[in-house]
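First up is the structure itself, then whatever we jot down about it.
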Amino acid sequence: MAETAPLRVQLIAKTDFLAPPDVPWTTDADGGPALVEFAGRACYQSWSKPNPKTATNAGYLRHIIDVGHFSVLEHASVSFYITGISRSCTHELIRHRHFSYSQLSQRYVPEKDSRVVVPPGMEDDADLRHILTEAADAARATYSELLAKLEAKFADQPNAILRRKQARQAARAVLPNATETRIVVTGNYRAWRHFIAMRASEHADVEIRRLAIECLRQLAAVAPAVFADFEVTTLADGTEVATSPLATEA
């Protein structure tokens, strides 16, 4: 029976910052938040911190977000390695064009033992889960049968890598949308804020909403001042949403 895959989001990279030694400025933050502040102050050469309300990094970044000076947020980035996510969910994810992606290739990686991601609407129903996993098993059996026949069909292809690729890219047509995929996603702070505003909404599909909220929690640990305006709440159905009055970019 097909194994199910839980969502897992792992932080794998974040911006470092090296302050220029010839600039008369210090800050109480490091990494991406420090870089964002530096970029903002570079616009106005406000190294002396003339405004007490923006003298701290948190105060400065909150002001940046309040006034909509979002371009400076684009200098700092975070990368996640995401597993336990369905192919149907990544079809929505990759519509966010300001991110960079590197995704598992079904042309090079065989899917005979691929896991499935249970849609949120089926998680609490054993009968529905059983129907789903049976369908996934049938699809994988058909995939394996097609793969064997396609490899035989392309047996005259002398390049073994190309032969297997040709077979897999045709056989994958029968794999379900619930098939697990794995993907590296990199985005700058502005892009992540936009993603969360769009996909942590109650109007988003629950699977990608869960992804957005888990990313938000980890982003808030990396750059609290940049993401602190988002509030996570629970709806009547038990699912979570995240909203912010300052997330103004549609």
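From the backbone N, Cα and C atoms, a Cβ is placed for every residue, glycine too.
Here the original residues are kept at every noted site.
DSSP assigns ARG199 (active site, involved in ionization of N3 of dUMP, leading to its activation) to a helical segment in the three-state reduction. Counting every protein chain shown, 25 other Cβ atoms lie within 10 Å of the Cβ of ARG199 (active site, involved in ionization of N3 of dUMP, leading to its activation). Feature annotation from Swiss-Prot assigns active site, involved in ionization of N3 of dUMP, leading to its activation to ARG199; the stated evidence is sequence analysis.
Positions annotated as FAD binding site by Swiss-Prot: SER71, ARG95, HIS96, ARG97, GLN103, ASN188, TYR189, ARG190, HIS194. Other Cβ atoms within 10 Å of the Cβ of TYR189 (FAD binding site), summed over all protein chains shown, number 27.
A strand conformation is recorded for GLN103 (FAD binding site) in the three-state DSSP classification. Annotation for GLN103 (FAD binding site): spatial neighbours THR90, ILE94, THR181, ARG182, ILE183, VAL184, criterion Cβ-Cβ under 8 Å with sequence separation of six or more. Feature annotation from Swiss-Prot assigns dUMP binding site to ARG87, GLU92, LEU93, ILE94, ARG95, GLN103, LEU104, SER105, GLN106, ARG107, ARG172, ARG199; the stated evidence is a large-scale study or a structure entry.
Positions annotated as domain 'ThyX' by Swiss-Prot: 7-233.
Neighbour density for ILE65 (mutagenesis position): within 10 A of its CB lie 21 other CB atoms from the protein chains shown. In the three-state DSSP classification, ILE65 (mutagenesis position) falls within a helix. For the mutagenesis experiment ILE65 to Met, the note given by Swiss-Prot reads: Still able to complement an E.coli thyA deletion mutant.
One mutagenesis experiment catalogued in Swiss-Prot, HIS69 to Glu, is accompanied by this note: Loss of catalytic activity since it is not able to complement an E.coli thyA deletion mutant. When other Cβ atoms within 10 Å of the Cβ of HIS69 (mutagenesis position) are tallied across all protein chains shown, the result is 15.
Swiss-Prot documents ARG95 to Lys as a published mutagenesis change and attaches the note Still able to complement an E.coli thyA deletion mutant. Note on ARG95 (mutagenesis position): other Cβ atoms within 10 Å of its Cβ, all shown chains, come to 10.
Secondary structure at ARG95 (mutagenesis position), as computed by DSSP, is coil. Per Swiss-Prot, mutagenesis ARG95 to Ala or Asp is noted as: Loss of catalytic activity since it is not able to complement an E.coli thyA deletion mutant.
All protein chains considered, the CB of SER105 (mutagenesis position) has 12 other CB atoms within 10 Å. Record note (Swiss-Prot), mutagenesis SER105 to Glu: Loss of catalytic activity since it is not able to complement an E.coli thyA deletion mutant. The unchanged residue is displayed.
For the recorded site, TYR108 (mutagenesis position), the DSSP three-state label reads coil. Neighbour count (other Cβ atoms within 10 Å of the Cβ, all protein chains): 11 for TYR108 (mutagenesis position). Quoted from Swiss-Prot for the published mutagenesis TYR108 to Phe: Still able to complement an E.coli thyA deletion mutant.
Closest to SER105 (mutagenesis position) in space, going by CA atoms and restricting to the recorded positions SER71, ARG172, ARG199, is ARG172. Averaged over the domain 'ThyX' (7-233), the predicted model reaches a pLDDT of 97.
Long-range neighbours of HIS194 (FAD binding site) (same chain, six or more residues apart, CB within less than 8 Å of its CB): HIS96, HIS98, ALA247, GLU249.
Note: the Cα of ARG95 (mutagenesis position) and the Cα of TYR189 (FAD binding site) are spaced 17 Å from each other.
ARG199 (active site, involved in ionization of N3 of dUMP, leading to its activation) has ILE65 as its nearest neighbour among the recorded positions ILE65, HIS69, ARG172, going by CA to CA distance.
Largest Cα-Cα distance over the residues recorded as binding FAD, namely SER71, ARG95, HIS96, ARG97, GLN103, ASN188, TYR189, ARG190, HIS194, equals 27 Å.
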